[in-house]
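Reading through the structure tokens given below for one structure.
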Amino acid sequence: MVAVERVESLAKSGIISIPKEYIRPKEELESINDVFLEEKKEDGPQVPTIDLKNIESDDEKIRENCIEELKKASLDWGVMHLINHGIPADLMERVKKAGEEFFSLSVEEKEKYANDQATGKIQGYGSKLANNASGQLEWEDYFFHLAYPEEKRDLSIWPKTPSDYIEATSEYAKCLRLLATKVFKALSVGLGLEPDRLEKEVGGLEELLLQMKINYYPKCPQPELALGVEAHTDVSALTFILHNMVPGLQLFYEGKWVTAKCVPDSIVMHIGDTLEILSNGKYKSILHRGLVNKEKVRISWAVFCEPPKDKIVLKPLPEMVSVESPAKFPPRTFAQHIEHKLFGKEQEELVSEKND
């Protein structure tokens with residue numbers, strides 16, 4: 001196994017300038033600004049906040065209003081802050097505390113959980129290799145593992161320290177799975193489909209996978225030159241994200257980068273490519289990226305809700321296709337879609353393909 005330099009080790013080594021592999025291309029650098037100043041901006045578009053309190057209300061009108069708000073945000077932005085989502089605040093805190101404690105271990109201790117991408121062992125502790133669209137490195141380390149369904153997990157690679165990691169993360173994954181069902185139902189109704197339709201199309205209760213990725217973005221001596229994660233869209237159906245209230249997430253909306261605010265007790269939710277394909281482009285999978293900073297470590301906990309890799313062919317649903325709105329996406333399995341994005345797919349191509 002090839003030893004990989006961890007970004008955390010690099011950040012703690014006392015360097016004042018970052019290695020050239022981390023410096024973004026000139027055309028990107030023009031749009032990278034101070035994240036704390038960006039977050040304070042009140043003018044211009046803001047990521048919507050959606051209150052899910054009434055998503056299952058017995059009052060039909062109240063329920064419909066909630067579904068309509070969720071639908072609008074999914075058609076327009078494809079990303080939102082969810083509040084009153086039903087996941088206990090103390091459970092979210094436990095998940096964050098467990099992840100923070102794991103990443104506070106020494107790099108040597110974390111290396112016991114190292115993944116090995118070269119051999120296909122993708123679960124575990126890792127750092128980005130230069131196999132992304134730009135061939136460059138990103139300012140982050142991470143921990144990745146399948147979190148749900150329980151029978152498909154490999155607990156042997158989950159952190160043993162802290163002791164609450166497995167219990168807190170397992171409980172959180174169960175709660176997110178229930179939340180995903182509520183969201184899928186609302187988004188199905190929003191498209192004029194039967195409530196259980198979208199969830200069935202992505203594998204249903206048996207096959208939908210929840211993959212947990214804890215992203216650790218160390219302090220960066222030259223944040224104006226680097227990105228924590230480069231611009232991409234999520235391949236998932238839905239992505240749910242917690243963070244440690246340090247700003248960094250940016251969305252490419254109406255031709256400009258918009259910095260997401262930190263909303264207490266919220267969960268950020270992205271619509272992923274999978275739902276964009278099924279809805280024939282109605283629901284948006286938005287291009288997004290992560291900024292880094294000099295002052296504070298940023299940590300985010302992303303859970304990707306993904307269909308099985310080969311069992312389902314993803315294509316626009318027949319109800320979403322018409323003479324006026326022909327299919328925008330060719331049929332492909334989830335595995336083929338991932339491959340399609342990994343190999344030579346520049347963002348410009350992705351965007352132009354969506355607009356074709």
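The chain as shown is numbered from 1 upward.
Using the three backbone atoms N, Cα and C, a Cβ is placed for every residue, glycine included.
Keep in mind it's a predicted model, so treat the numbers as computed, not measured.
Taken from Swiss-Prot, the feature substrate binding site covers Tyr142, Lys213, Thr233, Glu306, Lys341. A 10 Å cutoff on Cβ-Cβ distances gives Glu306 (substrate binding site) a total of 24 other Cβ atoms nearby, all chains included.
Cβ neighbours of Ser300 (2-oxoglutarate binding site) (same chain, under 8 Å, six or more residues apart in sequence): Ile214, Asn215, Tyr217, Ile241, Leu242, His243, Asn244, Gly248, Leu249, Gly290. Residues annotated as 2-oxoglutarate binding site in Swiss-Prot: Asn215, Tyr216, Tyr217, Arg298, Ile299, Ser300.
The Cβ of Asp234 (Fe cation binding site) has His270, Gly272, Asp273, Ser285, Phe304 as same-chain neighbours under 8 Å, each 6 or more residues away in sequence. Per Swiss-Prot, the feature Fe cation binding site maps to His232, Asp234, His288; the stated evidence is experimental evidence.
Residues or ranges marked as domain 'Fe2OG dioxygenase' by Swiss-Prot on the basis of sequence analysis: 208-307.
Mapped onto three states, the DSSP output places Gly78 (mutagenesis position) in coil. Its Cβ placed at the centre, Gly78 (mutagenesis position) has 23 other Cβ atoms within 10 Å. Annotation of the published mutagenesis Gly78 to Glu in Swiss-Prot: In tt11-2; no accumulation of anthocyanin; the original residue is retained in the structure shown.
Quoted from Swiss-Prot, the note on the mutagenesis of Lys128 to Ala is: Retains two-third of the original activity. Long-range Cβ neighbours of Lys128 (mutagenesis position) (same chain, at least 6 residues apart, Cβ-Cβ under 8 Å): Leu137, Glu138, Glu140, Tyr142. According to its DSSP assignment, Lys128 (mutagenesis position) is coil.
Listed in Swiss-Prot as a mutagenesis experiment, Asn131 to Ala or Asp is described as follows: Retains two-third of the original activity.
Its own atom aside, the Cβ of Tyr142 (mutagenesis position) has 22 Cβ atoms within 10 angstroms in the protein chains shown. Here the residue is the original one, but Swiss-Prot notes a mutagenesis experiment at this spot, Tyr142 to His: Retains two-third of the original activity.
Residue density at Cys220 (mutagenesis position): 26 other Cβ atoms are found within 10 A of its Cβ, drawing on all protein chains shown. Quoted from Swiss-Prot, the note on the mutagenesis of Cys220 to Tyr is: In tt17; no accumulation of anthocyanin.
Here Swiss-Prot notes a mutagenesis experiment, Gly228 to Asp, with the remark: In tds4-1; no accumulation of anthocyanin. Remark: Gly228 (mutagenesis position) has Glu138, Trp139, Glu140, Asn215, Tyr217, Gly248, Arg289, Gly290, Leu291, Val292, Arg298 as non-local neighbours, by Cβ distance under 8 Å and separation of at least 6 in sequence.
Residue density at Glu230 (mutagenesis position): 19 other Cβ atoms are found within 10 A of its Cβ, drawing on all protein chains shown. While the structure shown retains the original residue, Swiss-Prot records the mutagenesis experiment Glu230 to Gln with this note: Retains one half of the original activity.
Residue counts for the domain 'Fe2OG dioxygenase' (208-307) by DSSP state, with H, G and I taken as helix and E and B as strand, are 6 helix, 45 strand, 49 coil. His288 (Fe cation binding site) has Thr233 nearby among the recorded positions Cys220, Thr233, Glu306, counting only those with a Cα within 10 angstroms of its own Cα. A sphere of 10 angstroms centred on the C-beta of Arg298 (2-oxoglutarate binding site) encloses 25 other C-beta atoms. Summarising model confidence by region, the domain 'Fe2OG dioxygenase' (208-307) averages a pLDDT of 98. Its Cβ taken as reference, Tyr217 (2-oxoglutarate binding site) is surrounded by 31 other Cβ atoms within 10 Å in the chains shown. Using CA atoms as reference points, the binding-site residues Tyr216, His232, Thr233, Glu306 were checked against Gly78 (mutagenesis position), and the closest is Thr233. Cα distances from Cys220 (mutagenesis position) to the binding-site residues Lys213, Thr233, Ile299, Glu306, Lys341 are smallest for Ile299.
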